[in-house]
Amino acid sequence: MMSSRLVGTALCRQLSHVPVPQYLPALRPTADTASSLLHGCSAAAPAQRAGLWPPSWFSPPRHASTLSAPAQDGGKEKAAGTAGKVPPGEDGGAEKEAVVSYWAVPPSKVSKEDGSEWRWTCFRPWETYQADLSIDLHKHHVPTTILDKLALRTVKALRWPTDIFFQRRYACRAMMLETVAAVPGMVGGVLLHLKSLRRFEHSGGWIRALLEEAENERMHLMTFMEVAQPRWYERALVLAVQGVFFNAYFLGYLLSPKFAHRVVGYLEEEAIHSYTEFLKDIDSGAIQDCPAPAIALDYWRLPQGSTLRDVVTVVRADEAHHRDVNHFASDVHYQDLELKTTPAPLGYH
């Protein structure tokens, strides 16, 4: 302890005899320098040119915006994150730079085959298709096992309150149906995705197939939203039903994927029946056959002049495809196989 004190005392004595550099007095704050520091005046400019104030080790790096750079450089540089020009607005304003993003990622411009602008951002032209109307609408999987019978009775039990609530308001009924039908594909796709990551294995294309099914059902909902505007209590019902059904199906898929897919297969059979009744009411005049929404014309590549009846027809064909896919997936599990061993029907809406 004493030796440390002696060494410290000797070091202090040596430092006390070190001559002070001549430029240090220039660092003492005066009235002028204090004023320049407080008000941003140019009084410190001579000291800066002389290299005396501030020293390089004291001055922090400058983190200023680059937006003012064009004014200083005569407008030679453009601000980062801008691309393209915006045409003058309706108020006669001048052209403005279109701010894309901080990362300067420009949005892609998509056009139709005829060169007109593509109006939708929720889907692209290469995601559109023509529905296969030749599919058999009368297929029915006859339940043979206890799980099959339980799945069928579960779907029948879900249909009973729907019939009471909506009766023959099939536009609103279809809207409610699609909010439920879009859940299983997403749940199954997510669980298979996590399984693929967890086991370091491929899925056989089933992740994409189920997510495509969920997206297709969501597009059904977006279409019928243009036809039937839901009331506030119907929106509240959607929240309740979706919250319960999502968690129930999630748990059911974890416990038994073959049961979960069988439930969806029977649910799609009921959807086919509902859309068939929808078409009967359109043909009888009970429901007005209004023009098809624009989103339906582009998504299903329907010809101009198509009506609501054409939309319901292609949606019913989609449901028939979903019926076949889910019954097929359930059959794969019943044979004690995994979905990854059987190629998925990609693009099979």
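All residue numbers here begin at 1 and follow the chain in the order shown.
Cβ from N, Cα, C; glycine included.
Just the original residues are modelled here, none of the noted substitutions.
For the mutagenesis result Cys172 to Ala, the note given in Swiss-Prot is No effect. Cys172 (mutagenesis position) counts 18 other C-beta atoms within 10 Å of its own C-beta, drawing on all protein chains shown.
Applying an 8 A CB threshold to same-chain residues 6+ apart, the list for Glu319 (Fe cation 1 binding site) reads Ala181, Glu268, Ala271, Ile272, Tyr275. Annotated Fe cation 1 binding site per Swiss-Prot: Glu178, Glu217, His220, Glu319, in sequence order.
For the mutagenesis result Glu217 to Ala, the note given in Swiss-Prot is Loss of activity. Cβ-based neighbour count (10 Å, all protein chains) for Glu217 (mutagenesis position) stands at 26.
For the recorded site, Glu268 (Fe cation 2 binding site), the DSSP three-state label reads helix. Among the features that Swiss-Prot reports, Fe cation 2 binding site is placed at Glu217, Glu268, Glu319, His322.
On its own chain, Tyr253 (mutagenesis position) has Pro184, Val187, Gly188, Leu191, Ala260 as residues at least 6 apart in sequence with a Cβ closer than 8 Å to its own Cβ. The DSSP secondary structure for Tyr253 (mutagenesis position) is helix. Experimental mutagenesis at this site is recorded by Swiss-Prot as Tyr253 to Phe, annotated: No effect.
In Swiss-Prot, a mutagenesis experiment is listed as Glu270 to Asn, annotated with the note Loss of activity. Shown in sequence order, Val155, Arg159 are the residues of the chain, 6+ apart in sequence, with a C-beta less than 8 angstroms from the C-beta of Glu270 (mutagenesis position).
Experimental mutagenesis at this site is recorded by Swiss-Prot as Tyr275 to Phe, annotated: Loss of activity.
Annotated Fe cation 2 site Glu217, Glu268, Glu319, His322; additional same-chain residues within 8 Å of its Cβ mean position, judged by their own Cβ, are Ala181, Glu213, Asn216, Val264, Leu267, Ala271, Asp318, Ala320, His321, Arg323. Comparing the Cα of His322 (Fe cation 2 binding site) with the Cα of every entry in Cys172, Glu217, His220, these being the recorded positions, the smallest distance points to Glu217. Long-range Cβ contacts of Glu178 (Fe cation 1 binding site) within its own chain (separation 6+, distance under 8 Å): Glu217, Arg218, His220, Leu221, Phe224. Within 10 Å of the Cβ of Glu268 (Fe cation 2 binding site) there are 26 other Cβ atoms, across all protein chains.
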